[in-house]
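What Swiss-Prot says about this protein:
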type     : residues                                             : note
BINDING  : Ser47, Thr48, Thr167, Gly189, Asp191, Glu192, Ser208 : aceneuramate binding site
ACT_SITE : Tyr137                                               : active site, proton donor
MUTAGEN  : Leu142 to Arg                                        : Changes substrate preference. Maintains much of its original N-acetylneuraminate lyase activity, but shows a 19-fold increase in condensation of L-aspartate beta-semialdehyde (L-ASA) and pyruvate
ACT_SITE : Lys165                                               : active site, schiff-base intermediate with substrate
BINDING  : Thr167, Gly189, Asp191, Glu192, Ser208               : aldehydo-N-acetyl-D-mannosamine binding site
MUTAGEN  : Glu192 to Asn                                        : 6-fold higher specificity for dipropylaminocarbonyl-substituted derivatives
Amino acid sequence: MATNLRGVMAALLTPFDQQQALDKASLRRLVQFNIQQGIDGLYVGGSTGEAFVQSLSEREQVLEIVAEEAKGKIKLIAHVGCVSTAESQQLAASAKRYGFDAVSAVTPFYYPFSFEEHCDHYRAIIDSADGLPMVVYNIPALSGVKLTLDQINTLVTLPGVGALKQTSGDLYQMEQIRREHPDLVLYNGYDEIFASGLLAGADGGIGSTYNIMGWRYQGIVKALKEGDIQTAQKLQTECNKVIDLLIKTGVFRGLKTVLHYMDVVSVPLCRKPFGPVDEKYLPELKALAQQLMQERG
């Protein structure tokens with residue numbers, strides 16, 4: 001059902017203007033930039049997209065704009081997860097209407113929901129998605145929901161679930177999931193272990209830094225398919241040098257600043273309460289943008 005969703009999917013950033021409103025022009029440029037750099041698809045409205053500091057209406061606007069701009073050129077996954085099941089269902093219905101290829105939802109968080117309540121939440125969203133496959137989003141570090149392997153196995157076998165975004169450093173668990181579910185579309189979620197995730201059984205990945213250097217991750221996929229471990233390791237190391245800097249600057253604002261220097265994003269600001277990048281990092285981020293533009297050619 002979801003086999004065509006395999007690949008390298010950028011977790012799309014959401015640009016804002018100086019007044020903190022959606023910057024629709026920059027969003028369109030960012031979609032085109034990702035298409036041009038050879039990304040297989042976009043994961044829209046997730047953690048990287050700052051979904052949880054946006055209104056429901058804004059999240060729907062983002063989905064609509066991305067769908068218009070992508071025009072069937074790449075695969076589109078709409079993250080529709082909210083704490084509220086009803087709001088998640090509304091976004092899922094919108095994703096279906098706009099022509100997305102799949103929906104995704106993080107486990108509902110903040111309140112200590114039971115596992116059966118998690119399952120019911122996903123069933124309701126799947127129903128509203130009207131045939132679109134569900135990508136279960138497991139990110140325990142941010143959601144606070146620590147699913148056991150048995151619980152993951154249950155979620156990914158719910159009717160309508162076609163994939164799992166596994167944002168965890170537990171590569172043993174990644175391998176266990178792959179072993180148990182050989183046909184499941186399985187995404188690596190942490191960019192810094194992309195190559196290791198593929199070796200542990202992931203089909204591809206969904207990541208934030210793909211927005212600025214997606215071709216490197218495609219290079220890792222190609223190298224591993226050819227059995228060239230040395231090249232894959234080298235590319236992962238180069239990616240991780242960038243990630244080291246972004247962790248210091250704040251990942252989302254750092255990425256937006258790099259894209260600003262690449263003339264893709266007009267204003268390199270995140271939605272408050274996120275603050276701006278510390279000015280001391282601007283020279284490094286500008287140099288990184290120049291390096292990546294030269295590398296991409």
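Glycine is no exception: its Cβ is also placed from the backbone N, Cα and C atoms.
Original residues fill every noted site, and no substitution is shown.
Taking each Cβ in turn and tallying the other Cβ atoms within 10 Å, the top scorer among the recorded positions Tyr137, Leu142, Lys165, Asp191 is Lys165. Using Leu142 (mutagenesis position) as the reference Cα, a 10 A cut-off selects Ser47 from the recorded positions Ser47, Thr48, Lys165, Gly189, Asp191, Ser208. Highest local Cβ density among the binding-site residues Ser47, Ser208 belongs to Ser208, counted as other Cβ atoms within 10 Å over all protein chains shown.
Rounded to the nearest whole angstrom, the C-alpha distance between Thr48 (aceneuramate binding site) and Tyr137 (active site, proton donor) is 13. Put simply, Glu192 is the one of the recorded positions Tyr137, Lys165, Glu192 whose Cα lies nearest to the Cα of Ser208 (aceneuramate binding site). Between the residue listed as 'active site, schiff-base intermediate with substrate' and the residue listed as 'active site, proton donor', the C-alpha separation comes to 5 Å.
Among the recorded positions Thr167, Gly189, Asp191, Glu192, the ones whose Cα sits within 10 Å of the Cα of the residue listed as 'active site, proton donor' are Thr167, Gly189, in sequence order.
Around Thr167 (aceneuramate binding site), the same-chain residues at least 6 positions away in sequence with a Cβ under 8 Å from its Cβ are Tyr137, Asn138, Ile139, Pro140, Ala141, Leu142, Gly189, Tyr190. Residues Ala11, Tyr190, Ile206, Gly207, Thr209 surround the recorded aceneuramate site, their Cβ atoms falling within 8 Å of the Cβ centroid of Ser47, Thr48, Thr167, Gly189, Asp191, Glu192, Ser208, which are themselves excluded. Ser47 (aceneuramate binding site) and Glu192 (mutagenesis position) have their C-alpha atoms 16 Å apart, to the nearest angstrom. Long-range Cβ neighbours of Glu192 (mutagenesis position) (same chain, at least 6 residues apart, Cβ-Cβ under 8 Å): Gln236, Cys239, Asn240, Ile243.
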